Structure formats: C-alpha cells, structure tokens
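> Not my notes, these are from Swiss-Prot:
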- 8-157: domain 'Globin' (DOMAIN)
- Ser51, Lys65, His69, Lys99, Thr103, His104: heme b binding site (BINDING)
- Pro59 to Ser: Reduced shoots and roots length (MUTAGEN)
- Ala102 to Val: Reduced shoots and roots length. Decrease in long infection threads and nodules during rhizobia-legume symbiosis, but increased incipient infection threads. Enhanced transient accumulation of nitric oxide (NO). However, normal NO dioxygenase activity (MUTAGEN)
- Glu127 to Lys: Reduced shoots and roots length. Decrease in long infection threads and nodules during rhizobia-legume symbiosis, but increased incipient infection threads. Enhanced transient accumulation of nitric oxide (NO). However, normal NO dioxygenase activity (MUTAGEN)
- Glu136 to Lys: Reduced shoots and roots length (MUTAGEN)
Amino acid sequence: MSTLGSTCFTEEQEALVVKSWSVMKKNSAELGLKLFLKIFEIAPSAQKLFSFLRDSKVPLEENPKLKPHAMSVFVMTCESAAQLRKAGKVTVRESTLKKLGATHYKYGVVNEHFEVTKFALLDTIKEAVPEMWSPEMKNAWTQAYDQLVGAIKSEMKPSSS
C-alpha cells in the first residue's frame, strides 16, 4: 500500500464520497465512459495518449477498448476515494501504483492532464448525483482525487522492469 498520508480527510467528507459512490457504482461503466468522453472533449489531444484510440476510425463511444478502460479507471478512483479516511492513505496496492506511475510517465502524462481529468471527474459526479451535489461534496471528491494523483505522481518514473 502507498504510505502517502491523508491530509485530514474528514468523516463528513468520507460520508459524502461513500454515499455518492454507492449510488454511482451500479452505473460505473456508463459513468466511466462519460468521464473519458468529457476528457477528450476538453482536451482532444489526450486521445493520442491511448494506443487503442490513435488509429481507430470507430467513434469513441463505440471503441471496444475504451469502455472497459474507462470503467476500471472510474472504479479505481472512486473506490480509492471511498476508502481514504478509513485507511488513512490511498489504498491502491503499491505494485499497482508503481505500474500506474510508470505507465503515466511512459506516455508523457503531465499535470494538465490530471487537472483536465479532475474537472471531468467532478463534472461527471455532479451530473450523476445532482440531488446530492454541494460545495462540500465537490471539496471531498477534489481532495480524494488530489491524493490519488499525488500517489501516482510519486511513482512517475521510468519502469524498472
């Protein structure tokens, strides 16, 4: 497990994240795809980071590899957020973090990509649970996302394998 400490992720923030994630979980494939479509709408050049999208003539929403990838990213992000306070840190296995860091490094992911993703994630969550959305919920998800990204960035170096 990563040992990056959590900077006061409160019980209230945890409750907001857990409550919204429990509603979104059943639609994670659809919401993950929405997240990535938003990312590519904001930053079309980000598509070049994905080998399976580079030469694809298929519309993004029909790409057979995008939906499973998008769902796994969305689920990992949300599960990590939901467990942040209880665990006291980002709960992605260290081997997974190292792999995520190395992959993001290899493909040239930069801070702006993480910022675009954060904006798209918050927008996706806001649309998924509009009746729950509040400034407090936005702050809770922002803090959880920032901690996950911090953990990934700490591993962004060339792969040792």
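Yeah, the Cβs are placed from backbone N, Cα and C, and that goes for glycine too.
Just so you know, the substitutions we noted aren't modelled in this structure.
Have a look at these and tell me how they're positioned relative to everything else.
Per-class residue totals from DSSP over the domain 'Globin' (8-157), listed helix then strand then coil: 117 helix, 1 strand, 32 coil.
Around the Cβ of Pro59 (mutagenesis position), 8 further Cβ atoms fall within 10 Å across all displayed protein chains.
Around the Cβ of Ala102 (mutagenesis position), the number of neighbouring Cβ atoms within 10 Å comes to 17.
Glu127 (mutagenesis position) is surrounded by 12 other CB atoms, counting those within 10 A of its CB over all protein chains shown.
Annotation for Glu136 (mutagenesis position): spatial neighbours Glu12, Gln13, Leu16, criterion Cβ-Cβ under 8 Å with sequence separation of six or more.
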> Can you check which residue among the binding-site residues Lys65, His69, Lys99, His104 has the largest number of Cβ atoms within 10 Å of its own?
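Most Cβ neighbours within 10 Å: His104.
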> If you measure from the Cα of Lys65 (heme b binding site), which of the mutagenesis positions Pro59, Ala102, Glu127 is the nearest?
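That would be Pro59, nearest by Cα distance.
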> Given the binding-site residues Ser51, Thr103, which one has the fewest other C-beta atoms within 10 angstroms of its C-beta?
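So among Ser51, Thr103, the binding-site residues given, the one with the fewest Cβ atoms within 10 Å is Ser51.
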> How big is the gap, in Å, between the Cα of Ser51 (heme b binding site) and that of Pro59 (mutagenesis position), rounded to a whole number?
15
